[in-house]
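Asker: One structure, as structure tokens, below. Some questions next.
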Amino acid sequence: MARLNRNDPQLVGTLLPTRIEADLFDLEVDGEIPKSINGTFYRNTPEPQVTPQKFHTFIDGDGMASAFHFEDGHVDFISRWVKTARFTAERLARKSLFGMYRNPYTDDTSVKGLDRTVANTSIISHHGKVLAVKEDGLPYELDPRTLETRGRFDYDGQVTSQTHTAHPKYDPETGDLLFFGSAAKGEATPDMAYYIVDKHGKVTHETWFEQPYGAFMHDFAITRNWSIFPIMPATNSLSRLKAKQPIYMWEPELGSYIGVLPRRGQGSQIRWLKAPALWVFHVVNAWEVGTKIYIDLMESEILPFPFPNSQNQPFAPEKAVPRLTRWEIDLDSSSDEIKRTRLHDFFAEMPIMDFRFALQCNRYGFMGVDDPRKPLAHQQAEKIFAYNSLGIWDNHRGDYDLWYSGEASAAQEPAFVPRSPTAAEGDGYLLTVVGRLDENRSDLVILDTQDIQSGPVATIKLPFRLRAALHGCWVPRP
């Protein structure tokens, strides 16, 4: 990386690249790590290994997988590049060969037809596999301990979709993994593929359908009997790609569509409901009661990324604020509208839950929160990826319990670890990486969910800074 534009808002603060592959044995710990925390906290971070081209976005950096391995009160850290086909080509060339975000028509001719995914968004674990994934391609399998890249993963040839969401859903009752691929037949196509994979890695259900219009889709929801697909007006366009323009455009005049499909239904059975133009990056949980479906999610008025707008309006950050919201869908109603209720006004994102209680009406959710009563150490461009606080949302009280990370600090997406396999919902610990911006390094903090406001029970210190990650997961030791 010979040159780096340090005036680029996507390359400063918590977003400043580090590009560090590391092996750290027995990290320094302040406090005491709870004995029940034995396993691995995996994270995935976009890291540009070469200087990005002029028209770039933070979410297009190469995948950098990292892992905190916990064992009997000790923690080791490891980070490795996800060695995709794209990473390998640019490593050999020592320069950027891939152009605009998800636009192959802007690439160097030497990489025409090469798999463009950077596998940088999430780490998932299922049927003994650890996978790095981004929604523009198929996952890459990693070694669970060393994080070395094993290769592109298509479920042993069972998955023919060209893409795979970074937010598959795990059913704790059956062990099934449910996921979709959008633009499943290639960039800017309206095709959706939907799969169910059993706990042994066998595809037990597959169906295809088309979106009402081709659109960017990031997350979805499942209940015991239904899968729900939100289609929102961040549209894609092959003609825009060929004209070497950004792939996405915000077209609010199209409104939003919510597809409701029986969990093992065929694409022809999907029912499309309507909603106004809005945006949802992430779902907390969904459940059903009788003929009603409830979905807790993070909703904003517009797409939080400043892609072009069909109405030529400037990007409005105040409309891009995600807030905890509940959707209610009545399947017995003749109306094609959904009911939407805002649960809280604070900026909040990157939600997780106690996944043992998925598919039922959960009490608790855990997420990054910007508490407006406290100072912010991060800038506008960082606001989807870093937060001044962590929050525990309590559906019974209708409010957050908050932990403030500090005046020169920024917390990231948490992971939840139950206190024991049989612990009550939400009883356990939150793990989160915190950037110490004034020290140019990071900590991993452990918070007790029973008393989050008292601060960390343990702080694991890193001697360098970790770039803001997107998503990860906790995997207990067998």
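Please read every residue number as a count from 1 along the shown chain.
Glycine is no exception: its Cβ is also placed from the backbone N, Cα and C atoms.
Unsubstituted: the structure retains its original residues.
Annotation source Swiss-Prot lists Fe cation binding site at His167, His218, His282, His471, citing similarity to another entry. Swiss-Prot lists His167 to Ala among its mutagenesis entries, and the accompanying note reads: Loss of activity. As a published mutagenesis entry, His205 to Ala appears in Swiss-Prot alongside the note: Retains 7% of activity. Quoting Swiss-Prot on the mutagenesis of His218 to Ala: Loss of activity. One entry in Swiss-Prot concerns the mutagenesis experiment His282 to Ala. Its note says: Loss of activity.
Walk me through where these features lie, including what they touch and how far apart they are.
Answerer: Take the CB of His167 (mutagenesis position) and look out to 10 A: across all protein chains shown you find 20 other CB atoms.
Here His205 (mutagenesis position) comes close to Tyr194, Tyr195, Ile196, Arg264: these same-chain residues lie at least six apart in sequence, with C-beta atoms under 8 angstroms from its C-beta. In the three-state DSSP reading, His205 (mutagenesis position) counts as strand.
For His218 (mutagenesis position), the same-chain residues lying six or more positions away in sequence with a CB closer than 8 A to its CB are Glu135, Thr165, Ala166, His167, Val280, Phe281, His282. Taken residue by residue with DSSP, His218 (mutagenesis position) is part of neither helix nor strand, so it is coil.
When other Cβ atoms within 10 Å of the Cβ of His282 (mutagenesis position) are tallied across all protein chains shown, the result is 20. Classification of His282 (mutagenesis position) by DSSP places it within a strand.
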Asker: Neighbourhood of the Fe cation site (His167, His218, His282, His471): other residues with Cβ within 8 Å of the Cβ centroid, in order?
Answerer: Thr121, Ser122, Thr165, Ala166, Asp219, Phe281, Val283
